[in-house]
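Colleague: Before we start, here is the structure in question, set down as structure tokens.
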Amino acid sequence: MMDSLRTAANSLVLKIIFGIIIVSFILTGVSGYLIGGGNNYAAKVNDQEISRGQFENAFNSERNRMQQQLGDQYSELAANEGYMKTLRQQVLNRLIDEALLDQYARELKLGISDEQVKQAIFATPAFQVDGKFDNSRYNGILNQMGMTADQYAQALRNQLTTQQLINGVAGTDFMLKGETDELAALVAQQRVVREATIDVNALAAKQPVTEQEIASYYEQNKNNFMTPEQFRVSYIKLDAATMQQPVSDADIQSYYDQHQDQFTQPQRTRYSIIQTKTEDEAKAVLDELNKGGDFAALAKEKSADIISARNGGDMGWLEDATIPDELKNAGLKEKGQLSGVIKSSVGFLIVRLDDIQPAKVKSLDEVRDDIAAKVKHEKALDAYYALQQKVSDAASNDTESLAGAEQAAGVKATQTGWFSKDNLPEELNFKPVADAIFNGGLVGENGAPGINSDIITVDGDRAFVLRISEHKPEAVKPLADVQEQVKALVQHNKAEQQAKVDAEKLLVDLKAGKGAEAMQAAGLKFGEPKTLSRSGRDPISQAAFALPLPAKDKPSYGMATDMQGNVVLLALDEVKQGSMPEDQKKAMVQGITQNNAQIVFEALMSNLRKEAKIKIGDALEQQ
């Protein structure tokens, strides 16, 4: 590697820092460059292996991301074996695509400079506080991992190179100015139309309907006249929030005594370092310090640790678990105390102890309110779980009624009115409860009451036990109950057909120049002109922009059906060429070029996959 990367590789701070950053790269598969393939690979892409470790890390990261995003809904997806299998395949496909892109980037000899790698490190959000690089946060996080600087720098370089390839592909599409102006004029075009509406509802009222037509329509469309499955439910609800228990001073003191670790802030230590490549350089720096030299100034001038040097050698506050062994073993006890020259894996160090914050246990008064809330909640949960078990046992022992469960709970069961899947009572509107009601397991035969449910828990602190007291299966409504509804539908259908036939005849006359007489005879006339834009998504706008351009002093005619189902005759009088502000034109071009770039990129990936030798590991093929 070039000198600046070797400098990074020999930085104590970077030795600490590089390990943790790779966690973020696992999300995009970059860790594949760091984990050895071995024979037990997840996939082999040409000669590059994607290890099982890389695949499992990527899959777990994606799963964790989804869990954070979806919350409680994720558990339902996780229980779906087919969905999780598909998710695993998607993650593997992504890793394969990234390997193909990496190989193609190397084939094109794309590269990233050392300075770009360094700037990417400084810009990593994980190491920033309030948008700025923070040395203390940097050290605290990165001492927890064991990845070398060389490994991380190469992984980051590979990721940036792949992104360079993607950006190159995405930036190849463009539009000429003439094309842009022509397209903008077309997109911004407006059309001036007049409308004449045939009111289908008015026609429907005039349509004669026979009993035979009503019966025939009913028979052919019975599924449209269903009464949904209906239920009446009796239930008992248990809620930990209603079971608050008193909390005594003794309870609070006991919790405080038993959980001291929760109220203890561990000791923190602050060090500054100067790192050199050779022992002679370190001795020279130590000599200057002993003569009164300014530590911060010397660190900025002479330290090889590129991160701490920017802060005058300051490494920020460190807890014991994050302090490197070199600093622990320096034996510094007093503030301002300097070490001698320390040999380390990254060169030579001079360390100064800047400050110590001793471990501190918060007083009982400081945490009393928090403890009281915790103890109260724990007592409520204990009472809730005890009552839940008692009610569950009672409901199981007497499955023919909720009487025993009522006695155990100390409350009477609540009885709902009739409801269906579409209007579940709000009090019962939880997925586990709905599943129990609607899965059929609690329904008795021929509408009779069924058995009691098991205890159904919701959100960990609420529970229900219920039984279906009455049930009505889904059924077709009798014709007598829906006759008027069926008649209206038949009339409306006949009116729609008549309106379209009438409109077609009028359209022929309009195009033949006989429209005035025909429209007058039909009791119709065109309304005032209105201007429509191409962006309109309604049926009238869509039909207007599908019409041929009008001739001079002669409208272009057409017909459409509006949002209410009425048939509308259209007269297109004028086409106005549009204009577009430059910012809108720029946004339009950007959208088109991005879409085209996506198409090109997908074609590239398809071709890379087609030409590659891809083998899925045996273990994954069997899953």
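Keep in mind that glycine also has a Cβ here, set from the backbone N, Cα and C atoms.
Original residues throughout; no substitutions modelled.
Note that the structure is predicted; figures quoted are calculated from it, not measured.
Reproduced below are the annotations present in Swiss-Prot:
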- 266-355: domain 'PpiC' (DOMAIN)
- GLY312 to Ala or Arg: Cannot complement a surA null mutant or reduce the htrA-lacZ activity induced by periplasmic stresses (MUTAGEN)
- GLY313 to Ala or Arg: Cannot complement a surA null mutant or reduce the htrA-lacZ activity induced by periplasmic stresses (MUTAGEN)
- GLY347 to Ala: Can complement the growth defect of surA skp double deletion mutant. Has originally been reported to eliminate PPIase activity and to result in the loss of its reported surA complementing function (MUTAGEN)
- ILE350 to Ala: Can complement the growth defect of surA skp double deletion mutant. Has originally been reported to eliminate PPIase activity and to result in the loss of its reported surA complementing function (MUTAGEN)
- ILE350 to Phe: Cannot complement a surA null mutant or reduce the htrA-lacZ activity induced by periplasmic stresses (MUTAGEN)
Colleague: Any same-chain residues 6+ apart from GLY313 (mutagenesis position) with CB under 8 Å of its CB? Would you list them in sequence order, or say none?
Modeller: SER272, ILE273, ILE274, PHE295, ALA296, LEU298, ALA299, LYS300, SER303, ASP305, ARG352
Colleague: Counting every protein chain present, what is the number of Cβ atoms, excluding its own, within 10 Å of the Cβ of ILE350 (mutagenesis position)?
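Modeller: 27, counting other Cβ atoms within 10 Å of ILE350 (mutagenesis position).
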Colleague: What Cα-Cα separation, expressed in whole Å, is found between GLY312 (mutagenesis position) and GLY347 (mutagenesis position)?
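Modeller: Spelling it out, the Cα of GLY312 (mutagenesis position) and the Cα of GLY347 (mutagenesis position) are 18 Å apart.
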Colleague: Based on DSSP, name the secondary structure state of ILE350 (mutagenesis position): helix, strand or coil.
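Modeller: The three-state answer is strand.
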Colleague: So if I draw a 10 Å sphere around the Cβ of GLY312 (mutagenesis position), how many other Cβ atoms end up inside it?
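Modeller: Other Cβ atoms found within 10 Å: 17.
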Colleague: Run through the Cβ atoms and count how many others sit within 10 Å of the one on GLY347 (mutagenesis position).
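Modeller: So the Cβ neighbour count for GLY347 (mutagenesis position) comes to 19.
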Colleague: Taking helix as H, G and I and strand as E and B in DSSP, count the residues of the domain 'PpiC' (266-355) in helix, strand and coil.
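Modeller: Taking the domain 'PpiC' (266-355) as a whole: 31 helix, 28 strand, 31 coil.
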Colleague: Do you know the mean pLDDT across the domain 'PpiC' (266-355)?
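Modeller: Taking every residue of the domain 'PpiC' (266-355) together, the mean pLDDT is 90.
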